[in-house]
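Taken from Swiss-Prot, the feature Ca(2+) 1 binding site applies to ASP206, ASP208, ASP210, ILE212, GLU217. The Ca(2+) 2 binding site annotation in Swiss-Prot covers ASP208, ASP210, GLU217, SER251, LYS254, ASP264. Residues annotated as domain 'PA14' in Swiss-Prot, with sequence analysis given as evidence: 43-179. Mutagenesis annotation in Swiss-Prot: PHE265 to Ala, described as No effect on LF-binding ability and as toxic as the wild-type; the structure shown retains the original residue. Annotation of the mutagenesis experiment PRO289 to Ala in Swiss-Prot: Reduced toxicity in combination with lethal factor. Decreased membrane insertion and translocation of LF. Mutagenesis annotation in Swiss-Prot: LEU714 to Ala, described as No effect on toxicity; the structure shown retains the original residue. Per Swiss-Prot, mutagenesis ILE718 to Ala is noted as: Decrease in toxicity due to decrease in cell binding. Quoted from Swiss-Prot, the note on natural variant ALA600 to Val is: In strain: BA1024, V770-NP1-R, Carbosap and Ferrara.
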Amino acid sequence: MKKRKVLIPLMALSTILVSSTGNLEVIQAEVKQENRLLNESESSSQGLLGYYFSDLNFQAPMVVTSSTTGDLSIPSSELENIPSENQYFQSAIWSGFIKVKKSDEYTFATSADNHVTMWVDDQEVINKASNSNKIRLEKGRLYQIKIQYQRENPTEKGLDFKLYWTDSQNKKEVISSDNLQLPELKQKSSNSRKKRSTSAGPTVPDRDNDGIPDSLEVEGYTVDVKNKRTFLSPWISNIHEKKGLTKYKSSPEKWSTASDPYSDFEKVTGRIDKNVSPEARHPLVAAYPIVHVDMENIILSKNEDQSTQNTDSQTRTISKNTSTSRTHTSEVHGNAEVHASFFDIGGSVSAGFSNSNSSTVAIDHSLSLAGERTWAETMGLNTADTARLNANIRYVNTGTAPIYNVLPTTSLVLGKNQTLATIKAKENQLSQILAPNNYYPSKNLAPIALNAQDDFSSTPITMNYNQFLELEKTKQLRLDTDQVYGNIATYNFENGRVRVDTGSNWSEVLPQIQETTARIIFNGKDLNLVERRIAAVNPSDPLETTKPDMTLKEALKIAFGFNEPNGNLQYQGKDITEFDFNFDQQTSQNIKNQLAELNATNIYTVLDKIKLNAKMNILIRDKRFHYDRNNIAVGADESVVKEAHREVINSSTEGLLLNIDKDIRKILSGYIVEIEDTEGLKEVINDRYDMLNISSLRQDGKTFIDFKKYNDKLPLYISNPNYKVNVYAVTKENTIINPSENGDTSTNGIKKILIFSKKGYEIG
């Protein structure tokens, strides 16, 4: 009897998996890569942070910038982003820390003492017209300094201002960069240097202490670079739009508007871990890791005592390639799923979105070296035996922030909920850094072998006989991430480098991000599902209402790169109307209410008015494709598949060379080739559904359908030039076959799409 094979569409959910490898070369190579990534995250921490105001009372900030030395001047040539009338600075505040190379008494002075008050810690050292006071500074200590400048009705644009000091040897000089350090802008709950900060005199209106004045966070600001200095200034649309600068708004009461570990100021000025993705440098896009695993291969063997294992049994293994897709399940947690018409406005409703991070891995369905025998027959597995599982995997981070010292806990699940093993990663399975869009181990290195439940490989991952048979039948495993431990790297203001905080844990931060953001999942690029979280208002939480309103249109632009050429919202040339929207029930009710208030009948026309709220769940998918319950593309409309195959570069009796869109390639299981005679009788060349994979991708990106691959390695033989050669494409949604009891495995029952049909004399 022929072995029954079932072609399963690739289905996968996001997860993370543990590593266990003794490959020292792999470890050493990864450590070098990790150290390089971490060391790249540097910027200067030297100097003072300055705020320049157009009014006398520190209420109208025009520029926020840092100066590396005691030369705190801003020439008018660097103020082109500010309206001319606001370039006359009447007040300024500088803050930071000062340190000395030798203990001594110092006297401070400026180029405008008559307009200056200055403190070192709590001691006043300059008070406008009065004489400066000496202060003793000790080597090795950091002293907080604050300078206030006020000058009514200045006559020149910009500001010419220098800070000097004089030691006991009466040597006066502009304070150098080695002696100045930027302030540490911690959240107000911090109990570090904030305790000994001076409260003398007016302060910058900055309630959340993120470094951005409150008025700018509310009204809008932008960041530009002039002569190697970052300038944060109020948003002026008629100036900044022409330069292509980005307008930011953020909460004046949240140090991090998106609730991630990076302040709004750190994000927009670049004082941040350089491994954070570009889109998450926006204060309203959350920076956080999403860690999955890609399983590349699975090896199954009989679980035997090594001391009694004979030579023959050592070769009785099953090795299969696997594939993993990252998915988000739309479901109600009662095994039911609802997809209802959303009032014909361009959306649909799912009963719920799964929040679990898991991955379903599809095992290759092609013929094994053992021929037609079952897996159990190949391995000599009997009902009383158990089988060992060895998986080859890689970690991958599809989020927007790096995670350090990664230690996950993962369950391997068969079927719906048969847990084969739950494995907690140990220190020797740790990945030092997993940056966004990076793999561990990297693709040029061997994958990790996962084959044991403990540190000493004494407890293998096993399956009983019935579980083994189920795995062969379904050819699927699910990997659930129960939890993941990993550290955060933050900017160190003392040395300008990123430092991994070993006391931090992403698992403590992620719940706060999830509670205060809207989640959007989008599959626009290569049909890969990408999740992003955007800061959004929670009307029932007073603090969260201080965030700027966020529209669905703006969220798509800042998180996914949508743009508006000719006023139409597009993604990589595709109009927004080519995508559909899917909401969970709570989100759909919110959207429905907003549409009613707007008197709108089509969501696409009011995307700039639909406001996001925290905890919304929105899935946006390419309309051309069909999806399974995990939102993986498994098919497409027939017209779409045909259109994708219309560009045949050349054809012959050896095969077809085509130029096929990579999105279409992802949904194809393969092709069926047949010869049709003049009376309409058809003979399938590859008439087994495990022989559909007769195509290959060439280095130039073109697809070749090889007629010889399952035709005894010979070109097609066409006895009559008027006979037709028909080629059909088969999508993944049409390859779940239930063979008949007599073992029939023909392709007769497969739904197929005709993509090529020519007579023999036409193909040469």
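Each residue, glycine too, has its Cβ placed from N, Cα and C.
Computed from a predicted structure; not experimentally measured.
Where Swiss-Prot records a feature, it is marked here on the structure.
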residue: ASP206; record: Ca(2+) 1 binding site; Cβ neighbours (10 Å): 21
residue: ASP208; record: Ca(2+) 1 binding site; Cβ neighbours (10 Å): 23
residue: ILE212; record: Ca(2+) 1 binding site; Cβ neighbours (10 Å): 27
residue: SER251; record: Ca(2+) 2 binding site; Cβ neighbours (10 Å): 27
residue: LYS254; record: Ca(2+) 2 binding site; Cβ neighbours (10 Å): 23
residue: ASP264; record: Ca(2+) 2 binding site; Cβ neighbours (10 Å): 28
residue: PHE265; record: mutagenesis position; Cβ neighbours (10 Å): 25
residue: PRO289; record: mutagenesis position; Cβ neighbours (10 Å): 23
residue: ALA600; record: variant position; Cβ neighbours (10 Å): 15
residue: ILE718; record: mutagenesis position; Cβ neighbours (10 Å): 17
Whole-number Å distance separating the Cα atoms of ASP206 (Ca(2+) 1 binding site) and LYS254 (Ca(2+) 2 binding site) is 10
Set of same-chain residues at least 6 away whose C-beta sits under 8 angstroms from LEU714 (mutagenesis position): LYS708
Cα within 10 Å of PHE265 (mutagenesis position) is the criterion; apply it to the recorded positions ASP210, ILE212, LYS254, PRO289, ALA600, ILE718 and give the hits in sequence order. ASP210, ILE212
Please report how many Å separate the Cα atom of ASP210 (Ca(2+) 1 binding site) from that of SER251 (Ca(2+) 2 binding site), as a whole number. 10
Spatial neighbours of ASP264 (Ca(2+) 2 binding site) among the recorded positions ILE212, PRO289, ALA600, ILE718, using Cα within 10 Å, are ILE212
Number of helical, extended and coil residues in the domain 'PA14' (43-179), per DSSP: 12 helix, 64 strand, 61 coil
State the three-class DSSP label for PHE265 (mutagenesis position), counting H, G and I as helix, E and B as strand, and everything else as coil. helix
Spatial neighbours, same chain, of GLU217 (Ca(2+) 1 binding site) - Cβ under 8 Å, 6+ residues apart: LYS249, SER250, SER251, PRO252, ASP264
Other C-beta atoms within 10 angstroms of the C-beta of ASP210 (Ca(2+) 1 binding site) total 29
For the C-alpha pair, I'd like the distance in angstrom between ASP208 (Ca(2+) 1 binding site) and LYS254 (Ca(2+) 2 binding site), rounded off. 5
Going by Cα-Cα distance, which of the recorded positions (ILE212, LYS254, ILE718) sits nearest to PRO289 (mutagenesis position)? LYS254
Does DSSP put GLU217 (Ca(2+) 1 binding site) in a helix, in a strand, or in coil? helix
Report, in whole Å, the straight Cα-to-Cα distance of LYS254 (Ca(2+) 2 binding site) from ILE212 (Ca(2+) 1 binding site). 11
